[in-house]
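**Q** Let me begin by handing over the structure; questions about it come next.
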Amino acid sequence: MKTKIPDAVLAAEVSRRGLVKTTAIGGLAMASSALTLPFSRIAHAVDSAIPTKSDEKVIWSACTVNCGSRCPLRMHVVDGEIKYVETDNTGDDNYDGLHQVRACLRGRSMRRRVYNPDRLKYPMKRVGARGEGKFERISWEEAYDIIATNMQRLIKEYGNESIYLNYGTGTLGGTMTRSWPPGNTLVARLMNCCGGYLNHYGDYSSAQIAEGLNYTYGGWADGNSPSDIENSKLVVLFGNNPGETRMSGGGVTYYLEQARQKSNARMIIIDPRYTDTGAGREDEWIPIRPGTDAALVNGLAYVMITENLVDQAFLDKYCVGYDEKTLPASAPKNGHYKAYILGEGPDGVAKTPEWASQITGVPADKIIKLAREIGSTKPAFISQGWGPQRHANGEIATRAISMLAILTGNVGINGGNSGAREGSYSLPFVRMPTLENPIQTSISMFMWTDAIERGPEMTALRDGVRGKDKLDVPIKMIWNYAGNCLINQHSEINRTHEILQDDKKCELIVVIDCHMTSSAKYADILLPDCTASEQMDFALDASCGNMSYVIFNDQVIKPRFECKTIYEMTSELAKRLGVEQQFTEGRTQEEWMRHLYAQSREAIPELPTFEEFRKQGIFKKRDPQGHHVAYKAFREDPQANPLTTPSGKIEIYSQALADIAATWELPEGDVIDPLPIYTPGFESYQDPLNKQYPLQLTGFHYKSRVHSTYGNVDVLKAACRQEMWINPLDAQKRGIHNGDKVRIFNDRGEVHIEAKVTPRMMPGVVALGEGAWYDPDAKRVDKGGCINVLTTQRPSPLAKGNPSHTNLVQVEKV
């Protein structure tokens, strides 16, 4: 029988020690993603086994945040209040069938998000300085009027290019409520009705890998489904940590473990931090200095080339630039990859295992052993997460890592992979149309603070402006919907604070959110949004292996306080801006949903009727091809199915990158190269700055949060405390013991947080889980453990992306 947790427990202030006592779960088990604390310690598959009160309703909802999974939630409601949360109980719960999509501990804590004391209750306008969090309550009518009047004024004075939609992924999985990419949001639809807005490209998650592998494979680099690992003999993960980032029953970690049980594939994890993806399930962990993955690959490639472990036939048929046979005529002599690795290229340095060892910290004999294993084991699933690319040299590193799959001919086959992150099967479900943006100009999503500060100085060749040679105006208005990148998730918080404090620069900031986040405190107008539990929507899957699904995210309870849906807000603004009919097309939110669902049923005939789906809660469909294999058609017939690269082949040497390197204006230390070489980038461990700041600081996705979402849920914070991870050798030098308060600092800021002394970190490296809520004192010393106090706003060379894992710091005991 289901054990229901008393409301008194749910409502209580929970200390870490008290949580252990309350749930009877201690030590490592408490933090395990396999548990659903404190809601249930037993998985129940059949609804009939759960007794419900006569006045209790069970309504389907969803967790729609940006974790890489989307999970169904079954809300138990009594008298209009959510009492407790369960997850998917449909299907045969067989890995090879329509298995259950079980939510992790984050999704199961949704009740605590809905009833959180941080909930925004009514519209407010700022009365203090930005960032102080001082607001006064206003009516919805006043809020709409202020926004509409000022937006019209700014468009008249500066043009639509001065209006910017900031990055926000808090409701990434929604259809009506979708918050990213900006062009797919209801705010974008509103702005498109009013003349458009300044767009952005790239994202904080994957800017460098998207740009880097575009020059290798053409477009977004696809990967094999993780379910295809059942055909693999070897799994190699570079900075890929699905055990924490995509840890639900609908996510990659489930497929990884289930598939490995079938194939018994060896798994090697290459990461500065021993992650939960390992946790005893891996066969080998190879710790590596952050930002040196390309050097490791080059050392591996040296062994594979000199010992004839490469797939020469694959390289000759499918690739450009491996050796002189396929090198473009425009390239310099010995400009090919093989020459670079063997030391016959321009630098004259052979990339031996000993050379790589000095850079990476990986012993040379281990590099030789790993090269031989990868080169002689096929098929091999070689993949990279998005941690290695979040560096100053991230674009070029992603191209280097993919070389292991290319050199061994593992691309386009079952059990192999492209070297990118895993792919998945998806259904063609129709989302809300947002019309066309009349403004063609866009900037990197990471450069918006510069666009406020020096917009008209930003150019295409220096700053990556797209659509025109330069910006004409600075950003004067920001829409910040369902996102915390206004301050918390954007790098170099102290610089951002200084820029946003001056309201003569960016004159209007509108924040739409459910909670008083760190970013919400910088709003001029603050609008309270409904949670996913307070409105109707569809939630679509993400990293879902070879079983795609759609969730009916029904309205569970009435909107709390004065909260409104994003559709109602934007419709009311459209009315004041004179574009109501164009925006709504005469439909309510539910009418739009029924309209989109009817279109989706045409594309997916197996979908039930709208009302049947509402009762059913989730629709699942397995990939009819069995396993998704990236670039399979290209492998089978490269002439009939060319890639979208200029050559139609895999471009090891990219003439397009050579042209960019010759024309762009780059600061000293930035490198763009036609080959996937190793370059340290700025602020690496080799930087002279390491004499002052001798530790590398990297980030990771912590299992208690999804970026900053769920960062204010008490039980999750208690179960998985925010701590700085440090190796015992580095701690001993500084007199630091486990649990000590430490200060982490560099020229950009200072953070005070407890230390976690653990051999799970490589010596010379410390780590902070990203997404902790920024909590500064009067001196702007952060007490919340927010890594972005310490990160830099200097962008990466090619993507102009966030190098969040490229940081040098010092650590001292407080």
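The backbone N, Cα and C atoms fix where each Cβ goes, and this holds for glycine too.
Residues as originally present; substitutions not included.
Reproduced below are the annotations present in Swiss-Prot:
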BINDING   Cys63, Cys67, Cys71, Cys104  [4Fe-4S] cluster binding site
BINDING   172-176, Ser205, 244-245, 270-271, 291-293, 386-387, Arg390, Asn488, 512-513, His701, 707-709, Asn788, 804-805  Mo-bis(molybdopterin guanine dinucleotide) binding site
DOMAIN    56-118  domain '4Fe-4S Mo/W bis-MGD-type'
MUTAGEN   Arg17 to Ser  Not targeted to the membrane, does not support anaerobic growth
MUTAGEN   Lys57 to Asp  No alteration of the growth, expression, or catalytic activities
MUTAGEN   Cys67 to Ser  Electron transfer from the 4Fe-4S clusters of DmsB to the Mo-bisMGD of DmsA is blocked. Little effect on the coordination sphere of the molybdenum and only minor effects on its redox chemistry
MUTAGEN   Cys71 to Ser  Cannot support growth
MUTAGEN   Cys104 to Ser  No alteration of the growth, expression, or catalytic activities
MUTAGEN   Arg106 to Ser  Electron transfer from the 4Fe-4S clusters of DmsB to the Mo-bisMGD of DmsA is blocked. Little effect on the coordination sphere of the molybdenum and only minor effects on its redox chemistry
**Q** So, by DSSP, how many helix, strand and coil residues make up the domain '4Fe-4S Mo/W bis-MGD-type' (56-118)?
**A** 8 helix, 23 strand, 32 coil
**Q** Using C-alpha atoms, which one of the mutagenesis positions Lys57, Cys67, Arg106 comes nearest to Ser804 (Mo-bis(molybdopterin guanine dinucleotide) binding site)?
**A** Cys67
**Q** Considering the binding-site residues Asn488, Ser804, which residue's Cβ sits among the greatest number of other Cβ atoms within 10 Å?
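**A** Compared across Asn488, Ser804, the most Cβ atoms within 10 Å surround Asn488.
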**Q** What number of additional C-beta atoms lies within 10 angstroms of the C-beta atom of Cys104 (mutagenesis position)?
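**A** 26, counting other Cβ atoms within 10 Å of Cys104 (mutagenesis position).
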**Q** Do any residues at least six apart in sequence from Asp293 (Mo-bis(molybdopterin guanine dinucleotide) binding site), in the same chain, have a Cβ closer than 8 Å to its Cβ, and if so which, in order?
**A** Phe238, Gly239, Ile270, Thr360, Gln384, Pro388, Ala397, Ala400, Ile401
**Q** Around Cys71 (mutagenesis position), how many other CB atoms lie within 10 A of its CB?
**A** 30
**Q** Could you state the whole-number distance in Å separating the C-alpha atoms of Met176 (Mo-bis(molybdopterin guanine dinucleotide) binding site) and Cys63 ([4Fe-4S] cluster binding site)?
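**A** Pair distance, Cα basis, whole Å: 14 Å.
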**Q** Which chain neighbours of the [4Fe-4S] cluster site, leaving out Cys63, Cys67, Cys71, Cys104, have a Cβ atom within 8 Å of the mean position of the site's Cβ atoms?
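**A** Filtered neighbour residues, in order: Val65, Ser69, Arg70, Ala103, Arg106, Gly107, Met247, Ser248, Gly250, Gly251, Val706.
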**Q** Here's one to test understanding: among the mutagenesis positions Lys57, Cys67, Cys104, whose C-alpha is closest in space to the C-alpha of Asn488 (Mo-bis(molybdopterin guanine dinucleotide) binding site)?
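**A** Considering only the listed mutagenesis positions, the nearest one is Cys67.
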**Q** What are the sequence-distant neighbours of Cys67 (mutagenesis position), meaning same chain, six or more residues apart, C-beta distance under 8 angstroms?
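**A** Those within reach of Cys67 (mutagenesis position), by Cβ under 8 Å and sequence separation of 6 or more, are Arg106, Thr245, Arg246, Met247, Ser248, Gly251, Ala542, Val706.
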